[in-house]
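Undergrad: The active site annotation in Swiss-Prot covers His765, Asp917, Cys1030 and is backed by similarity to another entry. Cys1030 to Ser appears in Swiss-Prot as a mutagenesis experiment; the accompanying note says: Abolishes enzymatic activity.
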Amino acid sequence: MAAGKSGGSAGEITFLEALARSESKRDGGFKNNWSFDHEEESEGDTDKDGTNLLSVDEDEDSETSKGKKLNRRSEIVANSSGEFILKTYVRRNKSESFKTLKGNPIGLNMLSNNKKLSENTQNTSLCSGTVVHGRRFHHAHAQIPVVKTAAQSSLDRKERKEYPPHVQKVEINPVRLSRLQGVERIMKKTEESESQVEPEIKRKVQQKRHCSTYQPTPPLSPASKKCLTHLEDLQRNCRQAITLNESTGPLLRTSIHQNSGGQKSQNTGLTTKKFYGNNVEKVPIDIIVNCDDSKHTYLQTNGKVILPGAKIPKITNLKERKTSLSDLNDPIILSSDDDDDNDRTNRRESISPQPADSACSSPAPSTGKVEAALNENTCRAERELRSIPEDSELNTVTLPRKARMKDQFGNSIINTPLKRRKVFSQEPPDALALSCQSSFDSVILNCRSIRVGTLFRLLIEPVIFCLDFIKIQLDEPDHDPVEIILNTSDLTKCEWCNVRKLPVVFLQAIPAVYQKLSIQLQMNKEDKVWNDCKGVNKLTNLEEQYIILIFQNGLDPPANMVFESIINEIGIKNNISNFFAKIPFEEANGRLVACTRTYEESIKGSCGQKENKIKTVSFESKIQLRSKQEFQFFDEEEETGENHTIFIGPVEKLIVYPPPPAKGGISVTNEDLHCLNEGEFLNDVIIDFYLKYLVLEKLKKEDADRIHIFSSFFYKRLNQRERRNHETTNLSIQQKRHGRVKTWTRHVDIFEKDFIFVPLNEAAHWFLAVVCFPGLEKPKYEPNPHYHENAVIQKCSTVEDSCISSSASEMESCSQNSSAKPVIKKMLNKKHCIAVIDSNPGQEESDPRYKRNICSVKYSVKKINHTASENEEFNKGESTSQKVADRTKSENGLQNESLSSTHHTDGLSKIRLNYSDESPEAGKMLEDELVDFSEDQDNQDDSSDDGFLADDNCSSEIGQWHLKPTICKQPCILLMDSLRGPSRSNVVKILREYLEVEWEVKKGSKRSFSKDVMKGSNPKVPQQNNFSDCGVYVLQYVESFFENPILSFELPMNLANWFPPPRMRTKREEIRNIILKLQEDQSKEKRKHKDTYSTEAPLGEGTEQYVNSISD
């Protein structure tokens, strides 16, 4: 025993001396060469050892990427105080330090060996470790260093900010152990824990692994055994009594560039207990290293290529502090990019999932709580390893670049909302719409126009229907848009027509609403815009009591259900029975027709009202029947029987016109050809094609040189809104408009042309603008070559007497027939009796054109007289017909139908005569025109923004160019619309402004195109009787400019009978035939070209094929 004791004391003395020498060194005995030699180490070696500690592999004797094993050795030593301490030493080669990790795949900014690792961590302070009676073990509870990216490091150098201000440091009270603790017990515990886990891991990764991490130690002396027993007792007490101080204090930061090799690190805010999850929810850390290896999904960071099998710490957001226990208990894995890419198995083995090895590699003893946490983590890691599929490392996921972006704290920014295209909000931006929160309390519907009394305006914003109000925003010419708010409590009736072609709602309100609207919209009779809600005008009260909203399209079932439910709720709220009613298409169409006629009939003089009183019931019904046919918005047959067809099938190109090598060819497809079916709207391709066809095929060379036709897209592009551009901020709105189309006229000077044609499309409706004589600065009068003064005076007196006598005889002979009386009365009340020009009476009989015209008029009058009275004599009817025909021609301004000595005949007269003689249907149409025509209807509803309107009381000589010695050519803009509706003054204004800028660009000087210089007018032109032929009428307007040219441009202008309406019934088929014929011709040309240049077949065979193709 004595010898044993002496031997033990001698060993203790030797051990204490070696420990004293070790403590005297700068690194406190922790160096790269673990031995008890007396060699000194440099400060640089100490720095490198600190770096090596961070990359120590946890498996004992595990192979590195270079095939070398790590030597690990455990010893029990005693300090000068007589305490026995367990130390574990691991030697790591310097070549495996972080020097080789520069430019690693995860984008981390690793430091070289000449820099301390603490300079690149988030906190420069390291844990002070465990102190055993004055002996400080530096790496007992070392915080896992979180390495920052290069971007964060550069930011820290600029801002000196590493933590958010609310993150505070948690100080740790070191654990002090009493002397003579049971070291052997700690060894035994550690060996048992590793022997339970490592065999399972060895089976999983199928690699040879040692059952124990520690090498066998020599037998301990009895004194050492006694110390181990004491340590075991202390360990049980520590599990219950030892607690760590979690008091927080201000965060102490040191400069990231001040630490030197011998400088001691300070405490960090992460303890052993917090790291292993005992107090996870209270850990005030802002960066958590999460290495959940359950799925082995390897993500790229900072755009670097990831190595398969490399473990990347996940830097989470500040909101993710409260992490579950399982996340923090995941194994912590550190690896470098010098691992072999092809040796995945060795890499898996070298990166141990056991945190126990990492703990045991520290020279400080483990407490009971730490040991329990290690065992728990080891078991969980083993279960996760079992669930990993064998090929999981091959299945890598690559995130987009934007998803990999990080903010200044290393947090992901993929939650940043993406910039989306601007869409119209379903709720209005003002406070009124905020009251409509429920989808069944409000609905937003697209409406095309509104009519209040005789006021007609287009809408620029969708209409909002709510339980409390209806919000309408309409366009006001030359002013800012007007917003109307109708309180639903003031409504008394709502009638709804929801058919596909005419979705319209009729609202009725109390008189105060109409008065408010009259003031807000500035409605007055001087401007011929008013509403008569109080019944002052008995004839128009019914039509003017509505507030009419015409929708853009028919409502789908869900929208219709919401709309009707809102209207019903309004009726219940107002306590009005039968508040909401549905009306059929016929009634809705009739009301719209009546509203259109209301304006025209209202502006008539008292003469027109007296004339209405004289009309009989039969004649009145005939007028109403024709009015319905003329002004009906839609054909009833089309609504009830014919539906729009939808083009189905592949789109094939039919023709290119003009064909190559000509420039500016327009491609026409079979889908475009489908637009020529009855009831379909013409598209821009057909419009542009036919206008170009007219110029190139039908017009004479001199006529084509006098005109310029813009594309149907010109006005849309001119008036198109664009995003703000810094280059155009200083330009006016007129210059911005012109800039969009400035290249359209780079090869043409439009001011050298006589006519500029601009097809326009607004609200799915085609109409035509004609800029006449843009180069003239003032009206120009020229002698009328067809004017003969003597013939006019002589013929006027002769025809006037004959008209009076014949009319008187007709009065006597037809006095017994009440149905004919209105017609005769109407003729006697005319202001003028128009003369028929004829210098040579003998030429009347010899001229076949005169005979042909008289025959057609006789045919038309026969039908009139037959309708008026079957007993009327034929000669009297002939006299009446001559008078009516003469008057009709004079009032309508048909220059070509005057029978002058110059024998002037143009295209319109030929067309009219042909249609009159070909069918009885054309005669019936002429009959309707003759009966219903009245001088008071001249130039009705002509409107313009400059006030140059048609006069109601204009004489019948207006438009009679052949009765005046001069003809007028003046700059003007004519708007030809086949559906007489709103004033297009804004269109005229925009075209004027374009001409001003274009003149300045082309001529280099400024010129005014104001309303005094360039007048605007809406001439009365033939009107369509359906809702789909507007494009066809636009094409005919252009064609009639050359078939029946306008010689005098005095305003106002009446072109109501410019061309016969029956022609429009065959216009679509005419255009279709032109396209098909061009297709056939171009197909033959292609075949001819192919056969001519074919070298595969012999010459004779090729010629035969060409002949056959021509015959086909």
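Using the three backbone atoms N, Cα and C, a Cβ is placed for every residue, glycine included.
Could you place the listed features in the three-dimensional structure?
TA: DSSP assigns His765 (active site) to a strand. Of all Cβ atoms in the shown protein chains, 17 besides its own fall within 10 Å of the Cβ of His765 (active site).
Long-range Cβ contacts of Cys1030 (mutagenesis position) within its own chain (separation 6+, distance under 8 Å): Phe681, Leu682, His765, Trp766, Phe767, Ser978, Leu979, Gln1024.
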Undergrad: Helix, strand or coil at Cys1030 (mutagenesis position), per DSSP?
TA: helix
